[in-house]
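Novice: My questions will all concern the structure given below.
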Amino acid sequence: MFSNLSKRWAQRTLSKSFYSTATGAASKSGKLTQKLVTAGVAAAGITASTLLYADSLTAEAMTAAEHGLHAPAYAWSHNGPFETFDHASIRRGYQVYREVCAACHSLDRVAWRTLVGVSHTNEEVRNMAEEFEYDDEPDEQGNPKKRPGKLSDYIPGPYPNEQAARAANQGALPPDLSLIVKARHGGCDYIFSLLTGYPDEPPAGVALPPGSNYNPYFPGGSIAMARVLFDDMVEYEDGTPATTSQMAKDVTTFLNWCAEPEHDERKRLGLKTVIILSSLYLLSIWVKKFKWAGIKTRKFVFNPPKPRK
């Protein structure tokens, strides 16, 4: 009897010791986990506070006076997923560029041949290119020669180099307009707003440097380019009224096409791709349901032959 009591006492002692050890380990593990969670929450809070503070500084710095007034969103006819450029507007926009913008700005990345079939016929573009002279190979004596333009040539700029452009514009460099729509935040909305956003007089208290003009959509509000579009400044070939907004819309559409001449073909190809992939997807569903499902779910039963007696 005494031995039985001793065994029971020993078992209880061991079980209590094991329980206390396990409880202590669990307690330590819980405290460690709690510390890690607390540290993670604190780090996340510090990171969030830092980001919010930096964002507040950026928001204070990004004022309309420094970064320009935000251009409103306009309903451009080519913005939809299935919409294409208004090619009549591209033709009118080229006319505005040639008669107004080409005096200062270039289109170095646009070749004459890209206009064929988009806004002009082959003969029209060929005649326009031949109005300009390009450098040709020198003659036998090494003297430089000139030749009429060809469809493969690029539209020439108004100045031979950057120094000449700055000298003619009081030190300001007119940007190339080939990619201007893609190079400016807001794209077409910004270009249209900039062209039509010149007020008659700058706001009271705004001091402009000599030779500058005020435009709220330009960063800083001071721009070297003066207002260039006025009503009836261009006589459109198709008889469209040449209002300031109409000319700005047309030349913006033309510049958007210059920056993205593959726009229409890209959307056309995208539509074809969606149709083909959708058809293949439906075909795969049919194959899965009516052809592959039976193969995938079938079962083979093997009945071993009975041994012969």
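Just so you know, glycine gets a Cβ as well, placed from its N, Cα and C.
Marked as heme c binding site by Swiss-Prot on the basis of experimental evidence: CYS101, CYS104, HIS105, MET225. If you look up Swiss-Prot, you'll see 88-241 marked as domain 'Cytochrome c'. Swiss-Prot lists ARG166 to Gly among its mutagenesis entries, and the accompanying note reads: Abolishes catalytic activity. Swiss-Prot gives this note for the published mutagenesis LYS272 to Ala: Loss of RIP1 from the bc1 complex. The mutagenesis experiment LYS288 to Leu is recorded by Swiss-Prot, whose note states: Loss of CYT1 and COB from the bc1 complex; when associated with L-289 and L-296. According to Swiss-Prot, the mutagenesis experiment LYS289 to Leu carries the following note: Loss of CYT1 and COB from the bc1 complex; when associated with L-288 and L-296. Quoted from Swiss-Prot, the note on mutagenesis experiment LYS296 to Leu is: Loss of CYT1 and COB from the bc1 complex; when associated with L-288 and L-289.
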Novice: Reduced to three states, what secondary structure does DSSP give LYS272 (mutagenesis position)?
Specialist: helix
Novice: Which state, by DSSP, holds CYS104 (heme c binding site): helix, strand or coil?
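Specialist: In three-state terms, CYS104 (heme c binding site) counts as coil.
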Novice: What does DSSP say about LYS296 (mutagenesis position): helix, strand or coil?
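Specialist: Its secondary structure by DSSP: helix.
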Novice: Cα-Cα, whole number of Å: MET225 (heme c binding site) versus LYS272 (mutagenesis position)?
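Specialist: Each residue's Cα considered, MET225 (heme c binding site) and LYS272 (mutagenesis position) end up 44 Å apart.
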Novice: Hey, of the recorded positions listed (HIS105, ARG166, LYS272, LYS288, LYS296), which one tops the CB count within 10 A?
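Specialist: Comparing the recorded positions HIS105, ARG166, LYS272, LYS288, LYS296, the most crowded Cβ belongs to HIS105.
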Novice: Around the heme c site (CYS101, CYS104, HIS105, MET225), what further same-chain residues have their C-beta within 8 angstroms of the site's C-beta centre?
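Specialist: Close Cβ neighbours, site residues excluded: VAL100, ALA102, ALA103, PRO174, LEU177, VAL228.
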Novice: These are the binding-site residues: CYS101, CYS104, MET225. Which one scores highest on other Cβ atoms within 10 Å?
Specialist: CYS101
Novice: I need the nearest neighbour of LYS288 (mutagenesis position) among the recorded positions CYS101, HIS105, LYS272, LYS296, using C-alpha distances.
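Specialist: With Cα distances computed to LYS288 (mutagenesis position), the winner among CYS101, HIS105, LYS272, LYS296 is LYS296.
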Novice: Helix, strand or coil for ARG166 (mutagenesis position)? Use DSSP.
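Specialist: In three-state terms, ARG166 (mutagenesis position) counts as helix.
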Novice: Determine the C-alpha span of the heme c site listed in the record, that is the greatest distance between any two of CYS101, CYS104, HIS105, MET225, in Å to the nearest whole number.
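Specialist: Overall maximum Cα spacing for these binding residues reaches 11 Å.
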Novice: I need the CA-to-CA distance for ARG166 (mutagenesis position) versus HIS105 (heme c binding site), whole Å please.
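Specialist: About 12 Å separates the two Cα atoms.
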Novice: Would you count the other C-beta atoms found within 10 angstroms of the C-beta of LYS289 (mutagenesis position) for me?
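Specialist: Neighbour count, Cβ to Cβ under the 10 Å cut-off: 10.
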